[in-house]
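**Student:** Below, the features straight out of Swiss-Prot:
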| type | residues | note |
| --- | --- | --- |
| MUTAGEN | PHE89 to Trp | Hydroxylation at C-7 is still observed at reasonable rates, but formation of the tetrahydrofuran ring is almost completely lost. Exhibits a change in regioselectivity and is capable of C-9a hydroxylation |
| MUTAGEN | GLN91 to Leu | Loss of activity |
| BINDING | HIS98, ARG102, ARG296, GLY350, HIS353, CYS355 | heme b binding site |
| MUTAGEN | LEU175 to Trp | Decreases the catalytic activity for both hydroxylation at C-7 and formation of the tetrahydrofuran ring |
| MUTAGEN | LEU179 to Trp | Decreases the catalytic activity for both hydroxylation at C-7 and formation of the tetrahydrofuran ring |
| MUTAGEN | THR239 to Ala | Shows low hydroxylation at C-7, but formation of the tetrahydrofuran ring is lost |
| MUTAGEN | THR239 to Phe | Shows low hydroxylation at C-7, but formation of the tetrahydrofuran ring is lost. Exhibits a change in regioselectivity and is capable of C-9a hydroxylation |
| MUTAGEN | LEU290 to Ala | Decreases the catalytic activity for both hydroxylation at C-7 and formation of the tetrahydrofuran ring |
Amino acid sequence: MSTTAHTEPSWADLPFLDFTDPNFSWDSPEVAEAREKSWIARTPLALLVLRYAEADQLARDKRLISGFRGLVDMVGTPEGPVRDFMVDFLQSLDGADHRRLRGLATHPFTPRRITAVQPFVRSTVEQLIDKLPQGDFDFVQHFPHPLPALVMCQLLGFPLEDYDTVGRLSIETNLGLALSNDQDILVKVEQGLGRMFDYLVAAIEKRKVEPGDDLTSDIVRAFHDGVLDDYELRTLVATVLVAGYETTNHQLALAMYDFAQHPDQWMKIKENPELAPQAVEEVLRWSPTLPVTATRVAAEDFEVNGVRIPTGTPVFMCAHVAHRDPRVFADADRFDITVKREAPSIAFGGGPHFCLGTALARLELTEAVAALATRLDPPQIAGEITWRHELGVAGPDALPLRFGAA
């Protein structure tokens, strides 16, 4: 990319943003100025789409294919189990293999299954609120961690008592998708992958002899039908688990952080719980847990709005910045759950790689926000937050809260 950046004339006047800098902030004036100057910017890793219309368009553009495999090469992830998993992860695939495996992975996220799981989600939310400690506590460990883990156990047919193990295995595995070449992280991810696959193989073998009405059984049936092999079987179950857990976990934590900054918005939900779905959409717009929501690579030479994109160029869509685009969102820099935004969030990407768990994530977020706001006073920050800053999932790993006086 760096060589192309110096030789492609149409890039000469594009702004440059280094989002790999530890001190970088998506909310900085520098980023807003870059978006006003151009719809796209140069970065150390890729071209970065900053405006909503172009990000929405290019996330679905067939001239761009999944860029994840190229990113693995770019950051220099060494040969081994971590690299193997990342390049075989569903979001790394394109074409016939992607369509075949994605078709199987959609089973837990069909409208029928989402409707069927809603009572479980609602009752789980209420039970978790009942168990919240009094005073100051880490909200992540007591709510965003167990909720999606329990839901994924329910959908995959895993014992509910395994939720903590399942969630932590997902966290360890997802570190690999952060595209780090740090040896300590790679060792941790490799160990986590080993534990993850040990757990999944045991669950899969059980479903081979005792099938049920769950996703693991559905995928095992496809294995018996010869649609996928043993390696694809366990990798696909792992993909669904990671996709269904990690982003929901951090998005829930980000929602509470947002409402701690805007307690008046919390009170509006308390007074009118029917605002919860719209509040979730505003959270997704304001603080998407995937700031860079789609990573693509140009499969051919083409041009967009005067910018030439040569074959092989990585192109990233930045949901965080696009969601503050004043061309699309009125009062874009104001968090307001009462405003019905005309443009939908692009937090879940678009095109063939649109996030599988979108409907499930929205369900969990809506049920959680509605119940928490109805039963509790607005959240207040009660200590130092531990933030995760990476190319993939971002948000609080630890969020000390108290639900104080309204």
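Glycine residues also receive a Cβ, built from the backbone N, Cα and C atoms like all the rest.
Residues as originally present; substitutions not included.
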**Student:** If you measure HIS98 (heme b binding site) to THR239 (mutagenesis position) at Cα, how many Å is it?
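**Tutor:** On Cα coordinates alone, these residues lie 12 Å apart.
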**Student:** Compare the Cα of LEU290 (mutagenesis position) against each of the binding-site residues ARG102, GLY350, CYS355 and report the nearest.
**Tutor:** CYS355
**Student:** Reported as an integer number of Å, what is the Cα distance between THR239 (mutagenesis position) and ARG102 (heme b binding site)?
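**Tutor:** The separation of the Cα atoms works out to 10 Å.
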**Student:** Of all the recorded positions given, LEU290, CYS355, which residue's CB has the most CB neighbours within 10 A?
**Tutor:** LEU290
**Student:** Which residues does GLY350 (heme b binding site) neighbour through Cβ under 8 Å, counting only same-chain ones at least six apart?
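**Tutor:** Looking at Cβ-Cβ distances below 8 Å from GLY350 (heme b binding site), excluding near sequence neighbours, one finds ASP56, ALA59, ARG60, ALA294, MET317.
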**Student:** What's the number of neighbouring CB atoms sitting within 10 A of the CB on THR239 (mutagenesis position)?
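**Tutor:** THR239 (mutagenesis position) is surrounded by 23 other Cβ atoms within 10 Å.
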**Student:** Check GLY350 (heme b binding site) against DSSP and tell me helix, strand or coil, would you?
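**Tutor:** In the DSSP reduction, GLY350 (heme b binding site) maps to coil.
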**Student:** Can you tell me how many other Cβ atoms are located within 10 Å of the Cβ belonging to HIS98 (heme b binding site)?
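**Tutor:** Other Cβ atoms within 10 Å of HIS98 (heme b binding site): 17.
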**Student:** Please work out which residue of ARG102, ARG296 has the most C-beta neighbours within 10 angstroms of its C-beta, and give that one of the binding-site residues.
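**Tutor:** Compared across ARG102, ARG296, the most Cβ atoms within 10 Å surround ARG296.
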